[in-house]
Structure formats: structure tokens, C-alpha cells
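According to Swiss-Prot, the features are:
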type: VARIANT; residues: Thr7 to Ala; note: In strain: ZIM56
type: VARIANT; residues: Ala14 to Asp; note: In strain: M47
type: VARIANT; residues: Thr21 to Leu; note: In strain: M47
type: VARIANT; residues: Glu22 to Lys; note: In strain: ZIM26 and ZIM42
type: VARIANT; residues: Ile27 to Val; note: In strain: ZIM56
type: VARIANT; residues: Asn70 to Lys; note: In strain: M09 and WS9
type: VARIANT; residues: Tyr72 to Cys; note: In strain: SFS 3.1
type: VARIANT; residues: Val83 to Asp; note: In strain: ZIM30
type: VARIANT; residues: Tyr108 to Cys; note: In strain: ZIM2
Amino acid sequence: MKLIKVTLVFSLLALVFVAQTEAQNPIWENWLACNRIGTKALASLLRETIPTVRNLLNCIDFNPPTDIGNSYLSKLKLYYELVKRGALDKTQCLIVPLKESVRLLRPYVKSLETNKCLGE
């Protein structure tokens, strides 16, 4: 008799969990679709980053010193010099990669908006 009660309880729990899983299935599918779009966008951006950074360094004509050290502050100064040259001296060098990034990400952002992934 005790075994029957336990079996009934587990059967009811299984039915509740299966019903709950089916109710959340569209939410899960939407979440997976949104993550798939985001992963593709990130992969595309990373794939284009290396040549873009190389072109940016060539455009700015920036040669980092060889003995910058391993400290955080020395690397911060190096990044500051790079951004300062790009922002103040050769602004076109920074604008072109930004425009390229916007062009690259535009279809992914539209897909995210279409699937209602943003703001939920």
C-alpha cells in the first residue's frame, strides 16, 4: 500500500514537471534562438577584429615600446597613447573600424529585435 502511494506521488510529480516543461518550451526555444544570434554576432566581430586592429595600428603609425613591462600602469599608459593618437591626431583611423563594426552588427541587431530578444 505504501509503495502504491509513493508511486502515485512520483507519477503526479512527473506529470506536473512534464506539463511545466512543455509550457516553458517556447520560452526556451526563444532563449536558444537569441543566444544563437548573439553567438554568431560575437564570432563575426571577433573574426573581423584582428585585421581591423592591424589596419588601425598601421593607420595610426603606432609602434609600442618593447620594454613596457608587465605592470598594469605601464599597459594603461600604452593604451592611453594608442587611443590618444587615434582620437586626437588621426580620427579617421578610429572612425573607419567603428563604421565597419556597425555594418557588421546591423543584421544581427535587427534579428535580435525581430525575435524580441532585447529588453526581456
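Backbone N, Cα and C define each Cβ position, glycine as well.
Since the structure is predicted, the reported quantities are computational estimates derived from the model, not experimental observations.
Feature map: annotations from Swiss-Prot on the structure.
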| residue | record | DSSP (3 states) |
| --- | --- | --- |
| Ile27 | variant position | helix |
| Asn70 | variant position | coil |
| Val83 | variant position | helix |
| Tyr108 | variant position | helix |
**Asked** Per 10 Å Cβ neighbour count, which of the variant positions Tyr72, Tyr108 ranks highest?
**Response** Tyr108
**Request:** Find the shortest Cα-Cα separation between Asn70 (variant position) and the variant positions Ile27, Val83, Tyr108, and name the residue that gives it.
**Result:** Val83
**Asked** Considering only the variant positions Ile27, Tyr72, Val83, which residue has the minimal Cα-Cα separation from Tyr108 (variant position)?
**Response** Ile27
**Request:** Quick one: give me the count of other CB atoms within 10 A of the CB of Ile27 (variant position).
**Result:** 10
**Message:** Under 8 Å between C-beta atoms and at least six apart in sequence, can you list the same-chain neighbours of Val83 (variant position), or say none if there are none?
**Reply:** none
**Item:** Cα-to-Cα gap, Tyr72 (variant position) vs Ile27 (variant position), nearest whole Å
**Value:** 43
**Prompt:** Over all shown protein chains, what is the count of other CB atoms within 10 A of the CB belonging to Asn70 (variant position)?
**Reply:** 6
